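**Q** My questions will all concern the structure given below.
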Amino acid sequence: MFVTFICFLACLTCSYGQPRAQQYVVPSAKLEAIYPKGLRVSIPDDGFSLFAFHGKLNEEMDGLEAGHWARDITKPKEGRWTFRDRNVKLKLGDKIYFWTYVIKDGLGYRQDNGEWTVTEFVNEDGTPADTSLEPTTAPTPVRPDQPNQPIPTHRPDPPCTVSATMVDGRKSVCQGTLLFSEEFEKANLKDLANWEAEVKFPEEPDYPFNVYMVDGTLELEDGSLVLTPKLLESRFHAGILNDALDLTNRCSGQVDTTECRRQASGAQILPPVMTGKITTKNKFTFKFGRVEVRAKLPAGNWLLPEINLEPKDNVFGSRRYESGLMRVAFAKGNAVFAKKLNGGPVLADTEPFRSLLMKEKIGIDNWNRDYHNYTLIWKQDGIDMLVDGEKYGSISPGEGFYALGREHAVPHAAHWLRGSVMAPLDQYFFLSLGLRVGGVHDFADSPDKPWKNRSNKAVLNFWNDRDNWFPTWFDANLKVDYVRVYAL
């Protein structure tokens, strides 16, 4: 691959020569040594369609060779094109030799003969790291007359202040530690080791009008997870909605229940839409922390993004959100609702308590127009909600969510007395990313809605209105660029 790429660059150089290089100057690359390990290289976005980084550690490049690092980046993040090596452990005095390449307006441009020396370390967020324990000079090179011994590369671990965050399976974690990172840069869904796909008919408490499947609904594309809603008939055959569908062989729900097998009967047709959902339920669960997700929400009538924290064990009950749910980002796909962003906990299935604790931010534009950074900070004494770095709400339990639930006649609020002041949000939760359609709780009945929430023909009436809602699904994907979890 890299031989082909270098030949391509050579051709560009021959064809356009120095005059083209004078027409555009590639922005200088910013290199950062991440503490305790890692390298980040970035340039500001200037309308590029590709950014490539090629470099060597402590060894000069031989012309336009591929180097130890050779990576093509096809998508910017947060206004910058970024290459990241999370495993390399750099030392003060280390030198990186490199060249970069960009494609702008269909033409290629290089920045050659780059050199950079490690003089300091930074944290993940770019702030200076505490280097009081670092060596102040580069390791002394071995002279030819000295025994050929390896140069020490170990640096003392930084001081650790134990965090309130807890990770299932670990004794303790340090404050500010990056605990979980998914950049979705794998080639295949099977390579997502920390996630498992749902295959089932979702049921209570919201009874959405979709079935979770894998084929055609979950894809990795240009470093993002893409979840796509599709009509069930497109996967099977016309008339499938009045037939039976058995998912038992791959079902992630409870076998021998309607979560895994459905038989249509009269107005009770099969869910007409198939979508995707993945979770870390059996891979990564935690209690308290900062969750950051960069995503582009779906646009289209009756579509609902699922960027959530869900309870691992349903300690306080498995119905009606008795054990809670936390929404990192939630905006309905209908154009009339799309400027309203909501985030926070859901502790009951019905209104008014269902939405009482959710925070709202009205956007200048629809939230589904572009990618945004959504953050939920889950603490021992409350929850903070942020979007693009701006806080738009805080949720405090006060004397406990039980008191508020009892005030609103929530029948299961008494269960929370078994926990702390944050109950039911004081247990282990997992990450979930999915796409839902319709359902019986998220959309209030109105003249424009084709179904009534309490009607036994809700799914059928929704399906019969497809000529109105399906044409609005021209940008219906939920796209997730990354998911990160940090210790408090």
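Note that the numbers count up from 1, one per residue, in the order the chain is shown.
Using the three backbone atoms N, Cα and C, a Cβ is placed for every residue, glycine included.
According to Swiss-Prot, the record shows the following:
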DOMAIN    24-123  domain 'CBM39'
MUTAGEN   ASP62 to Lys  No effect in binding to curdlan or laminarin by the N-terminal domain. Reduced stability of the N-terminal domain and laminarin macro structures accompanied by a reduced level of activation of the phenoloxidase cascade
MUTAGEN   LEU64 to Ala  Reduced binding affinity to laminarin by the N-terminal domain
MUTAGEN   ARG71 to Ala  Loss of binding to laminarin by the N-terminal domain; when associated with A-54. Reduced binding affinity to laminarin by the N-terminal domain; when associated with A-110
MUTAGEN   ASP72 to Ala  Loss of binding to laminarin by the N-terminal domain
BINDING   ASP72, TRP99, THR100, TYR101, ARG110  substrate binding site
DOMAIN    144-488  domain 'GH16'
**Q** Please give the maximum pairwise Cα distance, in Å and rounded to a whole number, for the substrate-binding set ASP72, TRP99, THR100, TYR101, ARG110.
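**A** Max span of the substrate binding residues, Cα based, is 13 Å.
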**Q** Closest of the binding-site residues to ASP62 (mutagenesis position), Cα to Cα, picking from TRP99, THR100, ARG110?
**A** TRP99
**Q** Closest to ARG71 (mutagenesis position): which of the recorded positions LEU64, TYR101, ARG110, going by Cα position?
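**A** Among LEU64, TYR101, ARG110, TYR101.
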**Q** Would you pick out, from the mutagenesis positions ASP62, ASP72, the residue whose Cβ has the largest number of other Cβ atoms within 10 Å?
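**A** When each Cβ's neighbours within 10 Å are tallied, ASP72 tops the list.
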**Q** With Cβ-Cβ distance below 8 Å and at least 6 positions apart along the chain, what are the contacts of THR100 (substrate binding site)? List them in sequence order.
**A** VAL26, ALA29, VAL41, ILE43, PHE51, ALA52, PHE53, HIS54, ARG110, GLN111, GLY114
**Q** Rounded to a whole number, how many Å is the Cα of ASP72 (mutagenesis position) away from the Cα of TYR101 (substrate binding site)?
**A** 9
**Q** Count the other Cβ atoms sitting within 10 Å of the Cβ of TRP99 (substrate binding site), across every protein chain shown.
**A** 21
**Q** Distance check, please: Cα of TYR101 (substrate binding site) against Cα of LEU64 (mutagenesis position), rounded to an integer number of angstrom.
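**A** A Cα-Cα distance of 11 Å.
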**Q** I'm trying to understand the geometry here, so how far is the Cα atom of LEU64 (mutagenesis position) from the Cα atom of TRP99 (substrate binding site), in Å to the nearest whole number?
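**A** Cα of LEU64 (mutagenesis position) to Cα of TRP99 (substrate binding site) measures 8 Å after rounding.
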**Q** Give the residue counts of the domain 'CBM39' (24-123) per reduced DSSP state, in the order helix, strand, coil.
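**A** Per-class counts: 0 helix, 55 strand, 45 coil.
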